[in-house]
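Novice: Swiss-Prot lists Cys199 to Ala among its mutagenesis entries, and the accompanying note reads: No effect on c-type holocytochrome formation. According to Swiss-Prot, the mutagenesis experiment Gly260 to Asn carries this note: In ccs1-2; about 2% protein accumulates, allows about 5% holocytochrome f but no holocytochrome c6 formation. In Swiss-Prot, the entry for mutagenesis His274 to Ala states: Abrogates production of c-type holocytochrome; about 5% CCS1 protein accumulates. The structure shown retains the original residue. According to Swiss-Prot, the experimentally introduced change Asp348 to Ala is described as follows: No effect on c-type holocytochrome formation.
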Amino acid sequence: MQPYASVSGRCLSRPDALHVIPFGRPLQAIAGRRFVRCFAKGGQPGDKKKLNVTDKLRLGNTPPTLDVLKAPRPTDAPSAIDDAPSTSGLGLGGGVASPRTLVQSNAVQVAWRRLMKELSSLPRAIAIMALIAVLSGLGTFIPQNKSIEYYLVNYPDGAEKVLGFLTGDLILTLQLDHIYTADYFYLSMGLLAASLAACTYTRQWPAVKVAQRWRFLTQPKSLLKQGRTEVLPNARVSDLGAILLQRGYQVFVKDGSLYGFKGLAGKLGPIGVHAALLLCLFGTAWSGFGTLKGNVMCPEGQDFQVASFLQPSSPIASMPASASNVIHVNKFTIDYRPDGSVAQFYSDLSLLDPAQGGKEMMRKTISVNDPFRFNGVTMYQTDWSLSAVTLRVLGQDAPLARAAQAAEAQAAASTSGPTSSASSTSDALPQQRTAFNLPMASLEGKPGVAGRLWATFLPLAEPGQDGSAPKGISILARDPQSVVFYDAKGQFVGVRRPGSGKPIEVEGLALVVEDVTGATGLELKSDPGVPAVYAGFGGLMVTTLISYLSHSQVWALQQGSSLFVSGRTNRAKLAFDRELDDILNAVPELPPTAATTVASSASTAAPAPTAKQ
């Protein structure tokens, strides 16, 4: 068997160490091994002469001499080599990997590299961030999560279009009424997360791995390529290393070569920034899919269960364990400014545990911007309302008073037995028992009503059989400070303050406003993504500062009595130049006799192996 060429000047006659690839097929890598192309006898790699035969060899981990076999011409008959069992240890099922498999594997690798390159592109990442910023701006301009009627009324079609094109139908079609939970918003965040991950994997992390290597330079010309280079006559590399250690450098010395660096955290900073941004994106997505929200208007003195008002934003949202607790509204109060407008409103709330018989677990008075947080649920003070008005009727002869007395007498007679008389019970009724608690309803948004207004009605007679409205007193209030009375004809009668004790005569009745019961408007929210978002923003601030740290490197090479020193940095280059000047000025200059000793020792020292650059 005659070889066509030799590799490294040696040849082998081991046909089992060779995989023959059919002529004309592209050169591929099998199982990560390297291939070498050998040419026919007399040919050189630079020759332009077209070769008829191409031999491809598989090299092992050691440099043995290899036989070069002539590749057979492709034929229609199956090759005996293809059917022969493999002895190469590749573990490919007893045969050589087919060219089709190699091409498919290479195509996947090429596609993966192209995908990573596209995702890690800085212009594309900026474009995705700009898209998210535009969508967020639209979400700020267009009110979110309102009713369909709201958008149809406030963004009408026709000549009154907002901005000339924005209509309610367009907003609903493009999901602009809930941008932050729209499909395209989540898709944009997913693309940004993929771009950050690809950039970290393909660019930032390899840069950190390179920065961690000890890179010794053994030739003066290698130092010249690193940037600024200085030559110190009569100097020792050990003295330079000691000074660098004092300056906070990590120093490594080997056979007259020195490598020192500091500020490696600056290389890790961009990775931390990307990780913090990914954490923010994850928290945002988790909030979108896992949030539970709800609103409740609870009157003073009443309670409600948290789980009854929490609505999940998606099927994967889970109810927190604290949702089974009960909230009791102890007191609701409002502070007013001197002009009578509302300054602040407060709700005194108690958290009760039904599993422990309604035991009070927590209690807090909340207000606007001071929420109530408990076990993953946050309760905000967002609104208020008027729930009821309590009136007292003066005089035992008033019809309403007599009706109330009769009802009390009937209840007392049914509980005290047959010997009790209604008259005696009626005589014992105190005057303050003839009181009425009338519920109030909001008239806000009704025709002819401006602002917030609550109303109730005190009937004085049964409704007529003809369907006519019953005779009664209309009672209105805009806030808990004052109550307005109108008679049966709709004529204004007067205004009274709750708790003043001053009666007002309406339709022959003397009425006293005892109290106006308020209702607190609370927004309930359980957002599991908030901790991740806060942690991401905190990490983003810290890692952004870290990324501004300079990564500085210094190389030195002892050549006789001369010391070659080079250095570079990625930031604050002027400051690094000044620092390097101070370091070089601090290196002591040796006397001639000591310099001669250093030169002789350097000349007898073994040459240092060249490190991988």
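Every residue, even glycine, has its Cβ placed from backbone N, Cα and C.
Quick one: how deep are these features, and who are their neighbours?
Specialist: Under DSSP, Cys199 (mutagenesis position) is assigned to a helix (H, G or I) in the three-state scheme.
Taking a C-beta cut-off of under 8 angstroms and a sequence separation of 6 or more, Gly260 (mutagenesis position) has the following same-chain neighbours: Gly241, Leu244, Tyr249, Gln250, Val251, Phe252, Gln553, Val554. Under the DSSP three-state reduction, Gly260 (mutagenesis position) is assigned to strand.
Every protein chain considered, the tally of other Cβ atoms within 10 Å of the Cβ of His274 (mutagenesis position) stands at 23. Mapped onto three states, the DSSP output places His274 (mutagenesis position) in helix.
The Cβ of Asp348 (mutagenesis position) lies under 8 Å from the Cβ of Val329, Asn330, Lys331, Phe332, Thr333, Arg363, Lys364, Thr365, each of these being in the same chain and 6 or more residues away along the sequence. Under the three-state DSSP scheme, Asp348 (mutagenesis position) falls in the strand class.
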Novice: Just the number: how many Å between the Cα atoms of His274 (mutagenesis position) and Cys199 (mutagenesis position)?
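Specialist: Between the alpha carbons of His274 (mutagenesis position) and Cys199 (mutagenesis position) there are 9 Å.
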Novice: Among all protein chains shown, how many Cβ atoms are found within 10 Å of the Cβ of Cys199 (mutagenesis position), not counting that one?
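Specialist: Within a 10 Å radius of the Cβ of Cys199 (mutagenesis position) lie 20 other Cβ atoms.
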